[in-house]
Amino acid sequence: MSKLKVVGEKSLTNSSRVVGLLAQLEKINTDSTESDTARYVTSKILHLAQSQEKTRREMTTKGSTGMEVLLSTLENTKDLQTVLNILSILIELVSSGGGRRASFLVAKGGSQILLQLLMNASKDSPPHEEVMVQTHSILAKIGPKDKKFGVKARVNGALTVTLNLVKQHFQNYRLVLPCLQLLRVYSTNSVNSVSLGKNGVVELMFKIIGPFSKKNSGLMKVALDTLAALLKSKTNARRAVDRGYVQVLLTIYVDWHRHDNRHRNMLIRKGILQSLKSVTNIKLGRKAFIDANGMKILYNTSQECLAVRTLDPLVNTSSLIMRKCFPKNRLPLPTIKSSFHFQLPIIPVTGPVAQLYSLPPEVDDVVDESDDNDDIDLEVENELENEDDLDQSFKNDDIETDINKLRPQQVPGRTIEELKMYEHLFPELVDDFQDYELISKEPKPFVFEGKARGPIVVPTAGEEVPGNSGSVKKGVVMKERASPKGEEAKEDPKGHDRTLPQQLGGQSRVAPSAHSFNNDLVKALDRITLQNVPSQVASGLNAGMRKDFGLPLTVLSCTKACPHVAKCGSTLFEGRTVHLGKLCCTGVETEDDEDTESHSSTEQAPSVEASDGPTLHDPDLYIEIVKNTKSVPEYSEVAYPDYFGHIPPPFKEPILERPYGVQRTKIAQDIERLIHQNDIIDRVVYDLDNPTYTTPEEGDTLKFNSKFESGNLRKVIQIRKSEYDLILNSDINSNHYHQWFYFEVSGMRPGVAYRFNIINCEKSNSQFNYGMQPLMYSVQEALNARPWWIRMGTDICYYKNHFSRSSVAAGGQKGKSYYTITFTVNFPHKDDVCYFAYHYPYTYSTLQMHLQKLESAHNPQQIYFRKDVLCETLSGNICPLVTITAMPESNYYEHICQFRTRPYIFLSARVHPGETNASWVMKGTLEYLMSNSPTAQSLRESYIFKIVPMLNPDGVINGNHRCSLSGEDLNRQWQSPNPELHPTIYHAKGLLQYLAAVKRLPLVYCDYHGHSRKKNVFMYGCSIKETVWHTHDNSASCDIVEDMGYRTLPKILSHIAPAFCMSSCSFVVEKSKESTARVVVWREIGVQRSYTMESTLCGCDQGRYKGLQIGTRELEEMGAKFCVGLLRLKRLTSSLEYNLPSNLLDFENDLIESSCKVTSPTTYVLDEDEPRFLEEVDYSAESNDELDVELAENTGDYEPSAQEEALSDSEVSRTHLI
């Protein structure tokens, strides 16, 4: 205790001493004659400031007057020693404690007083060196904390004082060093920088810097930093170029690089590079850099630095300079418009499509004439630091602030008479079911009867695809109609050598007789064309695979027993339908025990609640449906993945860890194209714009194809022996949206690392930088009973490239560049046929096949299922409308009344063709709704589902990414859809308007989407209160009364769906989204629970699937979980107590509880939710990235208050039902 008391007394004494000395100094200020006393007092304060942190803290604490006293004394005293003492005190104060104390000194007026002191001291002849050194030192420290420092210094005339000191005392390094530090601070003001340049500061800097020297390295470092800041001025940069200083900088850099063997002067070498980076911001600087052989110099020096990790800043800066100076290249295309043309029935008056049609034919829309004339923005080096602020500013500006616009109000649309055209699509509202064979003829309580099922009729290839299926009557499925028989097949002239498939990562043992057969089989399967139909080998092949392969097929016997096949060996495929699990019985031995164990031991992915219906894939049926699908290119081929089908792989696929240095390695290889031009092949191997082009037949060249449904690949150029540049096609009637890809590759060799570069991407960022991989499908693997898409590729990165993007394609902005997705693949099989896709493909024909299979297999006594035609698309394809609910228990009034009064759920998907994950989620929803599970039956009895599973069939068919054939984003047309240009949106909105007109407003509307920039699954909804809250108008948000029911469904899903993340949800209404389905259905139709459900293209960073890439299993599970969430929502929102048999209630609760046990708490996810890599990800070479439109949808990652997290009062009263 005594020791603590002594310490306390000592601290109190020291504190009191400083306060006393400051009080004494304040009194002395009024008497200018007591200079000796002021000198003594300031020396005592200096001693305390140098020795005790507590003293320094006492003088800079809020409320302390110590700083004012010191500054007042400094301003008024004439005594030199007192001035030096106070300057030393100020240096002690600002040299510790971080920037807070410097800001404190600025807030007390220190900048102005010190600048005035500098001016007064400069009038002495000669100026006192110590005063100048200390004053410049303090100003260099506090200047960056004063936003108006540059203006103050210029107005006071301090610029000339500091510059003259450097000129006059060139050899006095002690004085020159703080002067250079202050010049660097002056130069942050562009006007000051130009003024200093006119007075010879650039020439002065080049006198100070020089070749390698062990002396005065500190001065060299500061001089280079100052020079780099000065050269950010275009005027100064031009002056440096005119005097040949670019060559000087390169020479100095090479000299320091050669002599700095121990890398002790890395900061000096980086300072030289920073000066080069500044001077190459202008076109003249870049030209001078190229002329001085700068590309080769920096390339060679950076390659020599790769072995030393501490030199990474030099490598990264060198890479940035080289990318910036790399000559802008023209994308090797005749036009940026799509290779395919579709004539619209009417041309819009305004908008991008109108501009596209009005563009004169002589205008080059690929690149601007003066694309490289504009100098680069001076703030480019702050691009990464400012990106988040720019995004946040954009989002805040995009938030709707007009309360009147936010309030839902039904807009007068079509009249009742006009809406009557949709009556035939709602027969469930008027049907009395007198002609149906229902389960019961008497009203009685519902009793679930397990798996009672009706007849299942699987359509075959001989059936015609029905265009409009009515309701099922008398418990019998719709009658079949024969389709025209196919034409005779023609021999495929493009046979390629194929070897037997090998298992990924392992070898397969092949029977001698099987080898030649399977080799011929894959060789013959070079193309599946719609003209090939059964003819010559009908006795040996399954109907789904009966093609004229152009060669005889040898009858084989299976060398291994297959327990899952009843009869095997006499033919290639058994049975009427192709079952992919039986493809091992082609004469190929099944995998050996070790290989089998390696697959089976792989950790299994969590299972989805499976429907008990039959498989939905039927190759035979798929071919017949494709024949009726209308595409603009008139596709005649079928991709193998769509034909064979896809099943989720039985193993998990983790998010890929990014190797260190992969981006700079790829960029260095791109730069080598300019340095070593003789190594570049530059040969076109695939060209959609040249109909007469034939694929080269060289054995070492890959062959490409995308002429099938949903395919997108426009041109391929072979760069090196195993490197290819790929160019994607624009959306039809558009000149951009290059993101979705789906193409075929063949002719590969195992053991070769093939690099693929997709070089005309447009988005400024991608999940490919954060662990996402493209998808690959191997035909050899499918024949080996592994028919699945898998994540494939290494060394994946996404970065800005040197291909120029024209202002026509960039919305009027000049100087934009494209981005590259690059990935490397090692193929395991020789001469395989492989497919690559941006995400799991799901074609329009696949949807039609799935719907037909669901219709054929459902139990008509239990499930009410209708597949109607909503409308025809621009190209004449039908847009299906599906109605699903439970059949009434009987045709008695009570049951019919209950049937008709069920609330509606309206679902839609795939308005954006490239978001294929939306279709997989919809598939999960449809399969669940059609299943025989108890909760599915309960769900059907609770709601009537109206579903438009594909809002943009034409876009999906033709391989578009975002638009329909009208060249417009259909999800921006909901406010005023044109019936001729946007028929699917026009009629989907008409359905909703009809429901509103007949007072049957849907309880929930949800549009399924995919998100390319974020992880997990999440929802966007609409809320007035949360939108106003994000405008920071708290008073206005407090006055708004709003039902919080819109949060209920997302919160339910966050508990039961492992991929769903509540913290990523947003309920803010943005101006840029006012014409989307979510906002229009909420605002105009009046549906409170109007959502967009976004599914990641990449994977999850929370919950059960944390660290895993998402697959079709997880997407379909999300669709099923969405249905379970709707059932729980029913119990929370029902006006009457909703009781179920206890066994059903327990069943659902068990399902929910099991999901909750394995779901970790969600994390708050920001727009850029990824941690930084050890290697800084640099997406661009020079200019600020354009703000991605999609980022606007991220607005409002909202952290709700406790009250808003709770359910509404009406919901809380019913929580006992859960």
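Each Cβ is built from the backbone N, Cα and C atoms, and glycine gets one as well.
Original residues only: the substitutions mentioned are not part of this model.
For GLU1094, the entry in Swiss-Prot reads active site, proton donor/acceptor, with the evidence type sequence analysis. Its own atom aside, the Cβ of GLU1094 (active site, proton donor/acceptor) has 28 Cβ atoms within 10 angstroms in the protein chains shown.
Annotation comment: Swiss-Prot describes HIS912, GLU915, HIS1009 as Zn(2+) binding site, evidence class sequence analysis. Summarising the environment of GLU915 (mutagenesis position), the number of other Cβ atoms within 10 Å of its Cβ, over all protein chains shown, is 28.
According to Swiss-Prot, the feature domain 'Peptidase M14' maps to 840-1130.
For the mutagenesis of THR843 to Met, Swiss-Prot gives this note: Decreased tubulin deglutamylation. The structure shown keeps the original residue. The secondary structure of THR843 (mutagenesis position), as reduced to three states from DSSP, is coil rather than helix or strand.
Experimental mutagenesis at this site is recorded by Swiss-Prot as HIS912 to Ala, annotated: Abolishes ability to rescue Purkinje cell degeneration in pcd mice when expressed in a transgene. The Cβ of HIS912 (mutagenesis position) has 25 neighbouring Cβ atoms from other residues within 10 Å, across all protein chains displayed.
One mutagenesis experiment catalogued in Swiss-Prot, GLU915 to Gln, is accompanied by this note: Abolishes deglutamylase activity; when associated with S-912.
According to Swiss-Prot, the mutagenesis experiment GLU915 to Ala carries the annotation: Abolishes ability to rescue Purkinje cell degeneration in pcd mice when expressed in a transgene.
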Distance [Cα-Cα, Å, rounded] between HIS1009 (Zn(2+) binding site) and GLU915 (mutagenesis position): 6
CB within-chain contacts under 8 A for THR843 (mutagenesis position), separation at least 6: ASP642, GLU709, SER710, VAL956, ILE957
Pairwise CA distance, GLU915 (mutagenesis position) versus GLU1094 (active site, proton donor/acceptor), rounded so that it is a whole Å: 10
HIS1009 (Zn(2+) binding site), number of other Cβ atoms within 10 Å: 27
